[in-house]
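If you check Swiss-Prot, you get these features:
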type: MUTAGEN; residues: Asp134 to His; note: Not detectable probably due to an impaired folding leading to instability
type: MUTAGEN; residues: Gly158 to Ser; note: Abnormal subcellular localization
type: MUTAGEN; residues: Trp164 to Gly; note: Abnormal subcellular localization
type: MUTAGEN; residues: Cys168 to Ser; note: Abnormal subcellular localization
type: MUTAGEN; residues: Gln170 to Glu; note: Normal subcellular localization
Amino acid sequence: MAKESTTIDVGEPSTVTKSSSHVVKDAKKKGFVAVASRGGAKRGLAIFDFLLRLAAIAVTIGAASVMYTAEETLPFFTQFLQFQAGYDDLPAFQYFVIAVAVVASYLVLSLPFSIVSIVRPHAVAPRLILLICDTLVVTLNTSAAAAAASITYLAHNGNQSTNWLPICQQFGDFCQNVSTAVVADSIAILFFIVLIIISAIALKRH
């Protein structure tokens, strides 16, 4: 009796599995590239944030120092009077010095959080803390600049309605110093606005 033989056909290896694995690998690769790209952008923002804080520290310390040393004594005096002008003669200027000194101290304390944002660009907590604190501190800084600016304006122009005479014609150096301090603090306010925008952009990318 002849033995029947059975033949089993083995088809060609399917390419479906291979193509699927390639798709998965490509997707993972693209995802990794996207994450790395976002991380690089956030790190760049964090570095710019750190440098801007250093600049703001220099500006605020300079503004507080110039206002603190603003003082002038006129070369003439009477038997009972000596004509002198100083920052401590006006409460608005005293408030300016104290407030801007607080702002400068905060900026120094905020540097470690900025460094953490550079090392860990995807971390949300330090960036959120900086955003909240920057918003609060810029309010303090703006109030100090506004108070000092109003008194500086009166020193330059006076007020005819209240018979307040301008004093800057006599105390030129004093007015120059306080004006410089107000301008410097206004620049610091602009720095803070940029810092807040940077933090908002970094948080939006999460």
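Note that the numbers count up from 1, one per residue, in the order the chain is shown.
The backbone N, Cα and C atoms fix where each Cβ goes, glycine too.
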Report, in whole Å, the straight Cα-to-Cα distance of Gln170 (mutagenesis position) from Gly158 (mutagenesis position). 13
Measure from the CA atom of Gln170 (mutagenesis position) to the CA atom of Trp164 (mutagenesis position) and give the result in Å, rounded to a whole number. 14
According to DSSP, which of helix, strand or coil covers Trp164 (mutagenesis position)? strand
Neighbour count, 10 Å Cβ-Cβ cut-off, for Gly158 (mutagenesis position): what number do you get? 16
Cα distance, Cys168 (mutagenesis position) to Asp134 (mutagenesis position), nearest Å? 35
State the count of C-beta atoms found within 10 angstroms of the C-beta of Gln170 (mutagenesis position), not counting that atom itself. 13
Once DSSP output is merged into helix, strand and coil, Asp134 (mutagenesis position) belongs to helix
Report, as a single number, how many Cβ atoms besides its own are within 10 Å of the Cβ of Cys168 (mutagenesis position). 19
